[in-house]
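A.B. asks: Submitted below is the structure of interest, expressed as structure tokens.
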Amino acid sequence: MASVRASPRSALLLLLAAAGVAEVTGGLAPGSAGAVCCNHSKDNQMCRDVCEQIFSSKSESRLKHLLQRAPDYCPETMVEIWSCMNSSLPGVFKKSDGWVGLGCCELAIGLECRQACKQASSKNDISKVCRKEYENALFSCISRNEMGSVCCSYAGHHTNCREFCQAIFRTDSSPGPSQIKAVENYCASISPQLIHCVNNYTQSYPMRNPTDSLYCCDRAEDHACQNACKRILMSKKTEMEIVDGLIEGCKTQPLPQDPLWQCFLESSQSVHPGVTVHPPPSTGLDGAKLHCCSKANTSTCRELCTKLYSMSWGNTQSWQEFDRICEYNPVEVSMLTCLADVREPCQLGCTNLTYCTNFNNRPTELFRSCTAQSDQGAMSDMKLWEKGSIKMPFISIPVLDIKTCQPEMWKAVACSLQIKPCHSKSRGSIICKSDCVEILKKCGDQNKFPEEHTAESICEFLSPADDLESCIPLDTYLRPSALGNIIEEVTHPCNPNPCPANELCEVNRKGCPSADPCLPYSCVQGCKLGEASDFIVRQGTLIQVPSSAGEVGCYKICSCGQSGLLENCMEMHCIDLQKSCIVGGKRKSHGTSFTIDCNVCSCFAGNLVCSTRLCLSEHSSDDDRRTFTGLPCNCADQFVPVCAQNGRTYPSACIARCVGLQDHQFEFGPCISKNPCNPNLCPKSQRCVPKPQVCLTTFDKFGCSQYECVPRQLTCDQARDPVCDTDHMEHSNLCTLYQRGKSLSYRGPCQPFCRAKEPVCGHNGETYSSVCAAYSDRVAVDYYGPCQAVGVLSEYSAVAECAAVKCPSLSAIGCKPIIPPGACCPLCAGMLRVLFDKEKLDTIAKVTSKKPITVVEILQKVRMHVSVPQCDVFGYLSIESEIVILIIPVDHYPKALQIEACNKEAEKIESLINSDSPTLASHVPLSALIISQVQVSSSLPSSAVVGRPLFHSLLLLLSLGLTVHLLWTRP
């Protein structure tokens, strides 16, 4: 579908027409309030037009829409017109959710300024509270966002063009030449207005004074080059002119090892001479998208993708070829879905749309682009389609008058293409083929269809899928959501993103210290995965990125440093993704998943990785069925726990041996009963502190110590990391606790319902002293009392295994529960059973910390990808050597909507693991997760529910650590 190519004024009029407002040219009565206000914009025709439309509008909804868009055409600097409209239209200038300055508010230094910014709808609203000379960063960010909103709106629904445009305005540094070149290459044919707008911005951007780098000229080895360098820096202004002049004057190309060019590289990021900031490593222009290139099915698209996202932007021809050959090719759905994950990840929830209103109030559905800009794009598309033609990249589809032929269905199509609802499993965003065929048969102008084309053939190309797990049924969006205020039961603190462009939004799961008010999210510093990337990772984390040249299967691991750049990169051995597996005489390519009996398997670089579940088949004899226990190696159902070297308690020695452990690698008794500090292996200057952990890496290579040595300090200056002692007293950190001579009970704030020690059995088969102790280990609780049974592993397992266990009641809302493997009691949750590559984990540990990688590390990383604070992540290593991840509601009485949200989060993460999406795979050690199976607990009607929640939903409050949740007492 083509975008509008018109002047800025005609584009504005099209916007107003699409809003349903007739154009009024000088139609306001002379002397009226509207005429007086609009006369303040007589030198800005675009602003005058929108002003007249505002005062002519009779519809509240249209007025609201126009007011939201007005700042794009009437800059905040036009104080007179804004003051006039404020006084002439009292009550209508309320906070706009779409204000471009909202994402800048965290940059405010003053608290009052920050609060005013978050309540504002325009820059005028903060001018009295926020002083420009003091809040430079805030006002710079707002001005940049205002300019970006105007420029990038010309991209229409062209995702790539809009993305490259937004990258120009995303940071407070001067746009790089490659960024500007990318916009020119990809947007020139789409919107000349956009190019002109961006050029105006980049040319006006305050550049660093070239004379600040004069000292670099002395590093040139050639005297003539030294003189040429000084002359060029004194006379040239732009970066391009300087680079071209130096190449010509010094007769040398820019080489990083050349002292002259090395100095320029350093000084470009350093404010003062001699203060060196090393240039970022070569991670490609966009490491996240480069990861997607290996998913291309054709060599042509793989090469084009690699060329575009590796070390230098492709030329215009490369972009056009990628657009023509790959961007809409159904064969390349894996690569395209991966790229979409990077550009616009699927996120739960959609609200505050003014045109696509049927998409609002859907807190448990996933969308890629629920934004005011996409909402506007859908309205613009509808206006274009009303002209009788839908322009697609390879075909123009003639249609009848869509204002009278199925208008609501066409609106659903336009909104779906822009808002992009996506499946939790496939993450696909295309509409279903049957809907496509139906609407084209009814409303397509079939007499004008291109030769040899029918509704079916057109839809076969545009929407080839009709599987409800791969396509979006339009029927869902032909009516408003059935949910009203109930949507408040599920919140999305980071959607839309409230943080500045260079920071990462994280859900606040720690609560507020001392019951002080605080935000439900936090903004943390991050790094981009390349110059042109908008994929941000947390500062201090390890990241896996493809090699900068884009060789398939070659990766490096980097750390996100304090500078905001990826640094300390370490190459990993390349993986041969061309290697296949032979299974049952059939060849399985890398990444293929399949089942063998009841086990799930995946081929990973020629290695077959399978779960180790014991299976019964239709051919099993009666004797086999009678003796079948469901346990590994068909071990007897006997609970005589042993503690293995990896820190995991196994139900019996038989099961420990079955998972590959030798007799000398485990000892009888649960791990929790062992004292790792006896004997004390720490030096006298350090204190031995128990630190139980379950390790996933090879013990012989990296060990798995169950303690840590902490320095004995006279003063404790560590950051706040609350812990609770055995007397139920809280301390700010471990250092303070031990300094006061206390013993650790559990990590985290003290909780009232853990005052009395009451043992509980965790899903991992470990007995904990309290619920809080289990939760500090990120283990959810199965039942009260010490562990006494092996638990259920399969549908064939005997129910007698858990006969002596008394399970707590399910939640009041009710659900169709699940039973985690090895547990006895059902619960309402989403569950993932994940296979991992142990060799990959060993490699990661070897090239990074040389320390073992633990289950808790995996869970903490996965936790960052759960966006709903009403759900939290727990898990353990099963006795079948799978990582079991549970996404469980945390509220007192979880509602059906909250259970559904946890289910959707689980399905989303399963899809990201199975598709090797960079959304997850970029994060070390999640890149070692190979394949996942999901199981969710669907909600039941309230009439089917009996009992009150006595355990699971209440105890999970600990995951938040919020004082508001401390109301519960045991019955």
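Note: Cβ is positioned from N, Cα and C throughout, glycine not excepted.
Pulled the feature table from Swiss-Prot, pasting it below:
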- 627-673: domain 'Kazal-like 1' (DOMAIN)
- 698-752: domain 'Kazal-like 2' (DOMAIN)
- 704-750: domain 'Kazal-like 2' (DOMAIN)
- 753-789: domain 'Kazal-like 3' (DOMAIN)
- Q68 to A: Does not affect interaction with ADGRA2 (MUTAGEN)
- R69 to A: Decreased interaction with ADGRA2 (MUTAGEN)
- P71 to A: Decreased interaction with ADGRA2 (MUTAGEN)
- D72 to A: Does not affect interaction with ADGRA2 (MUTAGEN)
- Y73 to A: Decreased interaction with ADGRA2 (MUTAGEN)
A.B. asks: Give the nonlocal contacts of the domain 'Kazal-like 3' (753-789) in its own chain as ranges (CB under 8 Å, at least six residues past its ends).
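C.D. replies: The answer is 639, 641, 648-651, 670-672, 692, 694, 724, 728, 745-747, 801-802, 804-808, 820, 822-825, 827, 855-856, 859-860, 873-877, 879, 884, 886, 888, 951-952, 955-956, 958-959, 966, 968-970.
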A.B. asks: Using DSSP, what's the helix, strand and coil tally for the domain 'Kazal-like 2' (704-750)?
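C.D. replies: When I sort the residues of the domain 'Kazal-like 2' (704-750) into the three classes, I find 6 helix, 14 strand, 27 coil.
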A.B. asks: Restricting to the domain 'Kazal-like 1' (627-673), report the mean pLDDT as a whole number.
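C.D. replies: Taking every residue of the domain 'Kazal-like 1' (627-673) together, the mean pLDDT is 92.
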A.B. asks: Within the domain 'Kazal-like 1' (627-673), count helix residues (DSSP H, G, I), strand residues (E, B) and coil residues, in that order.
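C.D. replies: The counts are 16 helix, 8 strand, 23 coil.
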